[in-house]
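In Swiss-Prot this protein carries:
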BINDING   HIS102, ILE103, SER104, THR105, ARG106, GLU107, ARG108, ALA133, ASP156, ASP182, LEU183, LEU198, GLN207  S-adenosyl-L-methionine binding site
MUTAGEN   ARG108 to Ala  Loss of S-adenosyl-L-methionine binding
MUTAGEN   ASP156 to Ala  Loss of S-adenosyl-L-methionine binding
MUTAGEN   ASP182 to Ala  Loss of S-adenosyl-L-methionine binding
Amino acid sequence: MTAPAADDRIDEIERAITKSRRYQTVAPATVRRLARAALVAARGDVPDAVKRTKRGLHEIYGAFLPPSPPNYAALLRHLDSAVDAGDDEAVRAALLRAMSVHISTRERLPHLDEFYRELFRHLPRPNTLRDLACGLNPLAAPWMGLPAETVYIASDIDARLVGFVDEALTRLNVPHRTNVADLLEDRLDEPADVTLLLKTLPCLETQQRGSGWEVIDIVNSPNIVVTFPTKSLGQRSKGMFQNYSQSFESQARERSCRIQRLEIGNELIYVIQK
């Protein structure tokens, strides 16, 4: 019997992933890229490649969310109640509750006011702000002090999460656009005054070595914010600050980029001017 073609086996892996409640709304481009690499590593063994693909999705996406998909409908109801009541404090409380669902944003919550106050001291007031691999970070818009006319452009690999972000920003009356996008597969040449890449580069490098700076080079934005975690998800430092700072600053020098470095909470921050 002739072995199935690689594309057929990748289709089979993709079908298996879409049956998983945890990963069924991840961008097909992401699933297929990981499936392709997994199939090679598994030497064509589809069941093994499915396991490897899920492992890859966990590393770049699943590890940051609860084991079951968040109840976005309930989170929106809480936000709706606060907005309808006209209670700004209740709105912020609902947003904090929602952001705590995602580990990456949850880690930032104790320092949220300081984070955006200090960050935007080093940035121009943007007409357009793009948030790549955004997670639930767009829900922090009320803390950013953006002009009312600023358009917030948010993208992520998870269609379910992106839909929630779109609904939340609509309720907050934030001008915005959202889309499902994979930074290693989709075009990144839409212009924006400021682009955020918060805790994103380590996930890119996990998938493709050298891809972090490739994305920075391609992004059509004069001001780019890149951040790194200085502790692991288990809250261990593992020399992360030194490793990330040395590597990133070396690459920045090679490109003659102007950078400013900040550290707030467990986050190493670079403001890049291209």
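Quick reminder: no glycine exception, Cβ is built from N, Cα and C everywhere.
The noted changes are left out; the structure has the residues it started with.
Separation of the C-alpha atoms of ARG106 (S-adenosyl-L-methionine binding site) and ASP182 (mutagenesis position): 23 Å, rounded to the nearest whole number. Sorted by the number of other CB atoms within 10 A, the mutagenesis positions ASP156, ASP182 start with ASP182, the lowest. Under DSSP, LEU183 (S-adenosyl-L-methionine binding site) is assigned to coil, being neither helix nor strand in the three-state scheme. You'll find the Cα of ASP156 (mutagenesis position) roughly 16 Å from the Cα of GLN207 (S-adenosyl-L-methionine binding site). Each residue contributes its Cα atom, and for SER104 (S-adenosyl-L-methionine binding site) and ASP182 (mutagenesis position) these two points are 18 Å apart. The local packing around ARG108 (mutagenesis position), expressed as other Cβ atoms within 10 Å of its Cβ over all shown chains, amounts to 25. Sparsest Cβ environment among the binding-site residues HIS102, ARG106 (other Cβ atoms counted within 10 Å): ARG106.
Recorded residues LEU183 (S-adenosyl-L-methionine binding site) and ARG108 (mutagenesis position) have their alpha carbons 23 Å apart, per Cα-Cα distance. Around GLN207 (S-adenosyl-L-methionine binding site), the same-chain residues six or more apart in sequence whose CB sits under 8 Å from its CB are ARG33, LEU34, GLY56, ILE60, LEU184, listed in sequence order.
ASP182 (mutagenesis position) and ARG108 (mutagenesis position) have their C-alpha atoms 24 Å apart, to the nearest angstrom.
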